[in-house]
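One structure follows; several queries about it will come next.
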Amino acid sequence: MSNPQPEKVRVVVGDDHPLFREGVVRALSLSGSVNVVGEADDGAAALELIKAHLPDVALLDYRMPGMDGAQVAAAVRSYELPTRVLLISAHDEPAIVYQALQQGAAGFLLKDSTRTEIVKAVLDCAKGRDVVAPSLVGGLAGEIRQRAAPVAPVLSAREREVLNRIACGQSIPAIAAELYVAPSTVKTHVQRLYEKLGVSDRAAAVAEAMRQRLLD
């Protein structure tokens with residue numbers, strides 16, 4: 001009794017460059033593990049094929065006419081379709097890769113990947129693994145760190161003057177007299193400082209200002 005053949009991974013391929021698309025389709029088909037169920041030359045057509053066939057993986061060019069690959073990934077996620085979208089591009093900018101993954105892509109490859117690497121990435125993606133080209137990992141990590149870093153609040157010149165005087169322990173009337181403004185104006189500046197620093201009292205404001213090096 002022969003063992004049953006493993007089910008092939010069903011794939012839709014979308015790319016507006018016919019020669020590249022045909023080469024990828026041929027490589028996937030010759031792998032013996034993939035069944036290409038549809039081809040598209042623009043994003044909207046790729047999305048319709050995905051909705052019609054519900055493939056395991058959609059291998060899409062990042063830049064296509066109409067909808068780009070990341071927009072298709074976002075649509076697939078919004079429709080709650082089971083297909084995992086794997087993008088491929090000649091562009092390696094970390095911001096593009098990060099945004100594409102945020103929009104719902106399960107992976108990102110470069111077009112200089114070998115056919116063997118593309119086939120492996122498709123199979124890995126079908127197994128639920130997130131796939132990113134090795135040469136993109138360092139840049140992507142840097143992009144994530146940069147976006148995760150807290151952004152220092154933007155303070156006006158007057159807010160900085162008030163903040164520095166608060167740090168010196170001056171009272172609101174004293175600050176008002178020194179800056180030639182009404183105490184109510186100083187109170188408004190203090191409240192805005194609390195909001196920008198994410199605090200609710202003087203001590204916390206000074207501590208946060210010191211942490212973020214906002215004091216002169």
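Each Cβ is built from the backbone N, Cα and C atoms, and glycine gets one as well.
Keep in mind the model shows the original residues, not the substituted ones.
Checked Swiss-Prot, it gives:
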DOMAIN    10-126  domain 'Response regulatory'
DOMAIN    148-213  domain 'HTH luxR-type'
MUTAGEN   ASP61 to Asn  Complete loss of phosphorylation
Restricting to the domain 'Response regulatory' (10-126), report the mean pLDDT as a whole number.
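PLDDT averaged over the stretch: 93.
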Just to confirm: which same-chain residues, 6+ apart in sequence, have a Cβ under 8 Å from the Cβ of ASP61 (mutagenesis position)?
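Listed in sequence order, they are GLY14, ASP15, ASP16, HIS17, PHE20, GLY69, LEU87, ILE88, SER89.
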Of the residues in the domain 'Response regulatory' (10-126), how many are helix, strand and coil by DSSP?
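Secondary-structure breakdown of the domain 'Response regulatory' (10-126): 56 helix, 27 strand, 34 coil.
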What is the number of residues in the domain 'HTH luxR-type' (148-213) that are helix, strand and coil, as DSSP sees it?
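DSSP classes over the domain 'HTH luxR-type' (148-213) add up to 45 helix, 0 strand, 21 coil.
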